Amino acid sequence: MMRSLYSGVSGLQNHQTRMDVVGNNIANVNTIGFKKGRVNFQDMISQSISGASRPTDARGGTNPKQVGLGMNVASIDTIHTQGAFQSTQKASDLGVSGNGFFILKEGKNLFYTRAGAFDVDSDRHLVNPANGMRIQGWMARDLEGEKVINTASDIEDLIIPIGDKEGAKSTKNVTFACNLDKRLPLIQEGANPADIARGTWVVNKSLYDSFGNVSVLELRVVKDLNTPNLWNATVLINGEQNSNFTLGFDNEGALASLNGQPGQKGDILQIPITFNVLGANVGEVGEQQTVNLKLGTVGSYTDSITQFADSSSTKAIIQDGYGMGYMENYEIDQNGVIVGIYSNGIRRDLGKIALASFMNPGGLAKSGDTNFVETSNSGQVRIGETGLAGLGDIRSGVLEMANVDLAEQFTDMIVTQRGFQANAKTITTSDQLLQELVRLKN
């Protein structure tokens with residue numbers, strides 16, 4: 001039999017394989033997180049008719065004579081280039097801008113994917129709803145009253161506790177960073193109510209006790225009649241006078257003294273106020289609560305009460321307490337941190353999504369569901385947080401589309417078709433030659 005017959009057969013078989021890969025790419029053009037394949041060919045071993053000879057004094061050298069025996073598939077590569085993002089506006093839809101993979105777990109087995117169409121199941125786990133695999137990361141833990149995420153610990157299932165309660169927290173500090181208008185008029189003795197109102201800076205702030213009950217702090221500040229740059233302040237709690245103090249400023253509008261005691265530059269001026277809160281039962285007087293009024297830093301303009309010839313402000317006043325609330329929603333930032341949003345306005349870090357990378361992502365094996373698994377040639381998985389070692393950032397509200405270029409695939413399809421036709425022609429022509437040989441006998 002002629003070698004060209006078998007060369008043509010190998011060409012047909014392997015061009016069919018290439019067509020299978022092209023067809024799979026086109027079929028998955030709209031598959032979220034899909035990575036296209038590419039077929040590379042190589043020639044097979046060649047049969048030597050004669051070897052090479054070296055040159056002599058009388059005659060030059062000759063090259064080897066070899067006849068090829070066809071071709072085969074050298075590799076079928078998975079191309080892990082970045083796909084374009086499609087906006088969905090859904091918080092749990094995620095895409096990776098970089099080289100990282102999301103980590104999924106089923107039982108004890110880990111899978112890796114770029115398809116980030118996730119959701120929260122009835123057990124409040126963050127999962128891939130197509131197969132129920134759970135997304136891996138790190139949950140936040142309570143440490144001295146703060147939520148801390150330890151990314152050095154082992155990865156675990158991520159839980160988003162929609163509907164969970166956040167208990168009330170009593171107010172410990174009220175921080176002021178507002179401005180007192182230096183142009184406010186002095187309030188003379190015997191002034192009428194209108195003049196008193198024009199010359200008084202008043203601000204109200206809600207304070208919380210450990211039950212979530214609200215008390216109203218009212219601060220009234222007026223210019224001192226006798227001393228420039230000095231202001232007299234009165235604190236009222238729930239409409240009842242609580243305490244008094246004075247604030248002094250330097251000639252550049254920065255806070256300088258409290259109750260006549262000048263501070264050094266950088267000193268924090270603060271004053272405690274104490275009042276009774278409601279008890280556990282209706283009408284019962286509870287324990288005393290102390291709240292620290294942080295009035296500012298001596299010599300600072302950014303985190304202190306100031307005195308400038310500009311409108312008095314009331315917005316830059318912050319207190320650290322809150323009432324009871326329920327988790328209503330969540331969002332995921334570009335660092336992969338899941339942030340719970342509560343009905344009382346509090347935001348809590350719930351956990352962080354982990355990403356995986358490999359020395360050779362092309363060595364990963366496809367396992368279905370747009371997932372990959374580790375192989376001996378992918379290298380061991382390296383798990384980390386976003387922004388490290390090329391893992392990239394996480395985008396919320398988007399999905400990564402397939403990296404299939406239809407123009408490229410249609411071109412490959414045409415080239416593959418012509419290659420298949422050419423190899424088929426090799427077989428038919430070889431058959432015609434064999435027929436001629438058979439006819440020689442007749």
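The backbone N, Cα and C atoms fix where each Cβ goes, and this holds for glycine too.
Modelled residues match the original; the substitutions are not represented.
The structure displayed is predicted, hence computed values, not measured ones.
Just so you know, the Cβ of ARG18 (variant position) picks up 22 other Cβ atoms within 10 Å once every protein chain is counted. According to DSSP, ARG18 (variant position) is assigned to a helical segment. What Swiss-Prot notes for the natural variant ARG18 to Ile is this: In strain: HB19.
Under its natural variant annotations, Swiss-Prot gives ASP119 to Tyr the following note: In strain: HB19. The Cβ of ASP119 (variant position) lies under 8 Å from the Cβ of SER92, LEU126, VAL127, PRO129, each of these being in the same chain and 6 or more residues away along the sequence.
Within 10 Å of the Cβ of VAL174 (variant position) there are 21 other Cβ atoms, across all protein chains. According to Swiss-Prot, the naturally occurring change VAL174 to Ile is described as follows: In strain: HB19.
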